[in-house]
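*Asks:* One structure follows; several queries about it will come next.
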Amino acid sequence: MADAWEEIRRLAADFQRAQFAEATQRLSERNCIEIVNKLIAQKQLEVVHTLDGKEYITPAQISKEMRDELHVRGGRVNIVDLQQVINVDLIHIENRIGDIIKSEKHVQLVLGQLIDENYLDRLAEEVNDKLQESGQVTISELCKTYDLPGNFLTQALTQRLGRIISGHIDLDNRGVIFTEAFVARHKARIRGLFSAITRPTAVNSLISKYGFQEQLLYSVLEELVNSGRLRGTVVGGRQDKAVFVPDIYSRTQSTWVDSFFRQNGYLEFDALSRLGIPDAVSYIKKRYKTTQLLFLKAACVGQGLVDQVEASVEEAISSGTWVDIAPLLPTSLSVEDAAILLQQVMRAFSKQASTVVFSDTVVVSEKFINDCTELFRELMHQKAEKEMKNNPVHLITEEDLKQISTLESVSTSKKDKKDERRRKATEGSGSMRGGGGGNAREYKIKKVKKKGRKDDDSDDESQSSHTGKKKPEISFMFQDEIEDFLRKHIQDAPEEFISELAEYLIKPLNKTYLEVVRSVFMSSTTSASGTGRKRTIKDLQEEVSNLYNNIRLFEKGMKFFADDTQAALTKHLLKSVCTDITNLIFNFLASDLMMAVDDPAAITSEIRKKILSKLSEETKVALTKLHNSLNEKSIEDFISCLDSAAEACDIMVKRGDKKRERQILFQHRQALAEQLKVTEDPALILHLTSVLLFQFSTHSMLHAPGRCVPQIIAFLNSKIPEDQHALLVKYQGLVVKQLVSQSKKTGQGDYPLNNELDKEQEDVASTTRKELQELSSSIKDLVLKSRKSSVTEE
């Protein structure tokens, strides 16, 4: 019972205390967070969340903990490790680093790590221990060991040299630190080694052989040489090719060089290189600063040799002879060096009599060359008179004399070109007219590309391309003949000099000979008879009339085709028959100017322009329009210009009547048929057959290039029987196939890897050739067999 009352009294006391106690207010966790965020937003409170979000920490506390962690870790800590220890975002760590570095000058940020001076002092002590042990340490090795940048380490260690580190850094190579004992030991080794050297030695070989530190060796060697302790020089600087040359060797070198130059008057660069002088030119310039020298490609010569050559050249010029300087020079000098020396010498004679240099070493005076030319004068007159008696020749103008000096060679015209022109004249007029007469001489010239008429149609399929012979050239003597002649008159001359002199004289001799020929032939042609000129005019009028009527009939045949085909046919007609008739008229006028040629087909656009420049103004206007009409696209315009030109030149053109037209048609057909009978070329067979079938079908002549044959065959589709047209188309396909096969074979050349392909193509070509041979007679029969009796159908 007593216990119960005791419990009651205790509860009453607790109740009384609760009644009189003051009330305590508590905030929830959520309310606390909202209040803190509000204060942070109003910038009344500056705190940072921890990464787990359970705590707030002030920036000052972050800085304090960073300093503590830096101290705990010995003065070097990574900021990533700080972030893990302090448990805040990395950006807050980085923000505080700047404040720490500003406030504490002994702390630095290096590659994301905080480092203080205490750490660097301990690092310097470790480096000093390594240095005293090995005698040298390299910054590169320390970078790998301590994982720090080289520039930072170099700066930090340099500040502690003499204070913590007992050593010094190489001023030329700040990547190595040495001890005084190490430097002294190496200096003694270097001094002893280089004192024993008596010939040029590569420094690099000594470094590898004796294990020297490269930069230290160069520094010590430079110091010893500059102080005079080592007598010698380092050639090539601090490079792999640096060479140490001892003074004793240099003195021996210099003695030999001076002696050789004094005795011979020249120095070879190769000889100096064999003596161990790497840069011979610089050595010579340095050695002979005040001596006048001439530097060549492989040697240098003194003024004595130059004066000797100059005197010989001067004597040759004054006496009007020649001199070869090669015997005057040392045999070791190359021809190239001799030529350079001669060029230098010749500058002194630039204002005196002109000279010519042959074979790089032979100087020939202008008087000697003129004397050589005069040796041929009598021979020229004899040959010119002989030519006058034996052969009729071209009359040569002053322009031709100028041209012959620039055109070294022009090719002789091919035989088929002349045959082509004769064939076209036969097709057009029915008459065979040769150019120049039976005794006309053809003067051959070497090849030169001719610019004129570059737009001529090329019709390889029909072999009817319109080309002309090259302009001939009168030649006096060939080079070997000139050489033989000179050998008889020039004694003791080198063969190479004779050959080059002959080559040099060819052009002036030919030019002089042309003048002699012209003067001789002019005197023999001044009495040309008027009867001969009348005969020439009559022949010209007949040929012009024939070609004029041909053009009219060809124009009529072109009108059966579409516009694009007509354009191609018109262009071909202008470049061929129209050009022929134009050249006939121009050549007729050129005869009065002494500019005529044997074959008018050889006249190019440039020659026509030259002839125009010599004509009177009245004739020039009409002929210029005729010349320009060849480049137009209208036959009517050409005919109009031709009428005006014929009237201006007093050439009477006979227009053909119906009877004359029938004769021309018959002669043209007969000429084509005769050519078809004898030819075996499939492309030409197809071309001639197509043109003849066209004439049979339309009673009109056609002058077409090979590339228009497909259009002619297409036109004949409705004009000839279907089986004949099918045969013609089949033959056309075989011809095209053969041409393509030939083109591929030409393009491939001779390659061993193409043997199988070549064999296959050869089989195809053989089959095509056989089929063409079988069909050729059938194709010819289309116009020959069935038309034999149709002689008078026109």
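The backbone N, Cα and C atoms fix where each Cβ goes, and this holds for glycine too.
Substitutions noted, but not modelled.
Quick paste from Swiss-Prot:
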MUTAGEN   Phe15 to Arg  Abolished interaction with E2-like enzyme UFC1
MUTAGEN   Gln19 to Arg  Abolished interaction with E2-like enzyme UFC1
MUTAGEN   Leu27 to Ala  Abolished interaction with DDRGK1; when associated with A-32--A-39
MUTAGEN   Cys32 to Ala  Does not affect UFM1 ligase activity
MUTAGEN   Asp129 to Ala  Abolished interaction with CDK5RAP3; when associated with A-185, A-191, A-199 and A-251
MUTAGEN   Cys143 to Ala  Does not affect UFM1 ligase activity
MUTAGEN   Arg185 to Ala  Abolished interaction with CDK5RAP3; when associated with A-129, A-191, A-199 and A-251
MUTAGEN   Arg191 to Ala  Abolished interaction with CDK5RAP3; when associated with A-129, A-185, A-199 and A-251
MUTAGEN   Arg199 to Ala  Abolished interaction with CDK5RAP3; when associated with A-129, A-185, A-191 and A-251
MUTAGEN   Arg251 to Ala  Abolished interaction with CDK5RAP3; when associated with A-129, A-185, A-191 and A-199
MUTAGEN   Cys300 to Ala  Does not affect UFM1 ligase activity
MUTAGEN   Ser462 to Ala  Impaired recruitment to double-strand break sites
MUTAGEN   Thr536 to Glu  Mimics phosphorylation; leading to decreased PDCD1/PD-1 ufmylation
MUTAGEN   Thr536 to Ala  Abolished phosphorylation by AMPK, preventing interaction with YWHAG/14-3-3-gamma and promoting PDCD1/PD-1 ufmylation
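What's the neighbourhood like for each of these?
*Replies:* In three-state terms derived from DSSP, Phe15 (mutagenesis position) belongs to a helical segment.
Cys32 (mutagenesis position) carries a helical DSSP state (H, G or I).
Counting only same-chain residues at least 6 apart in sequence, none has a Cβ under 8 Å from the Cβ of Asp129 (mutagenesis position).
Taken residue by residue with DSSP, Cys143 (mutagenesis position) is part of a helix. Residue environment of Cys143 (mutagenesis position) contains 17 other Cβ atoms, counted within 10 Å of its Cβ in all protein chains.
Neighbours of Arg185 (mutagenesis position), defined as other CB atoms within 10 A of its CB across all chains, total 13.
DSSP assigns Arg191 (mutagenesis position) to a helical segment in the three-state reduction. The Cβ neighbour count for Arg191 (mutagenesis position), using a 10 Å radius and every protein chain shown, is 15.
Taking the Cβ of Arg199 (mutagenesis position) as centre and 10 Å as the limit, one finds 11 other Cβ atoms among all the protein chains shown.
Within 10 Å of the C-beta of Arg251 (mutagenesis position) we count 11 further C-beta atoms, all protein chains included. Classification of Arg251 (mutagenesis position) by DSSP places it within a helix.
Note on Cys300 (mutagenesis position): other Cβ atoms within 10 Å of its Cβ, all shown chains, come to 21.
Counting only same-chain residues six or more apart in sequence, the Cβ atoms lying under 8 angstroms from the Cβ of Thr536 (mutagenesis position) belong to Phe588, Ser591. DSSP assigns Thr536 (mutagenesis position) to a helix.
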*Asks:* Cα distance, Cys32 (mutagenesis position) to Phe15 (mutagenesis position), nearest Å?
*Replies:* 32
*Asks:* Distance between Arg191 (mutagenesis position) and Cys143 (mutagenesis position) at the Cα atoms, whole Å?
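*Replies:* Distance between the two Cα atoms comes out at 32 Å.
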*Asks:* Looking at the mutagenesis positions Cys32, Arg199, Cys300, whose Cα is closest in space to that of Cys143 (mutagenesis position)?
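*Replies:* In terms of Cα distance, Cys143 (mutagenesis position) lies closest to Arg199.
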*Asks:* Could you tell me the C-alpha distance between Cys32 (mutagenesis position) and Cys300 (mutagenesis position) in angstrom, no decimals?
*Replies:* 100
*Asks:* Could you tell me the C-alpha distance between Cys300 (mutagenesis position) and Arg185 (mutagenesis position) in angstrom, no decimals?
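*Replies:* Pair distance, Cα basis, whole Å: 46 Å.
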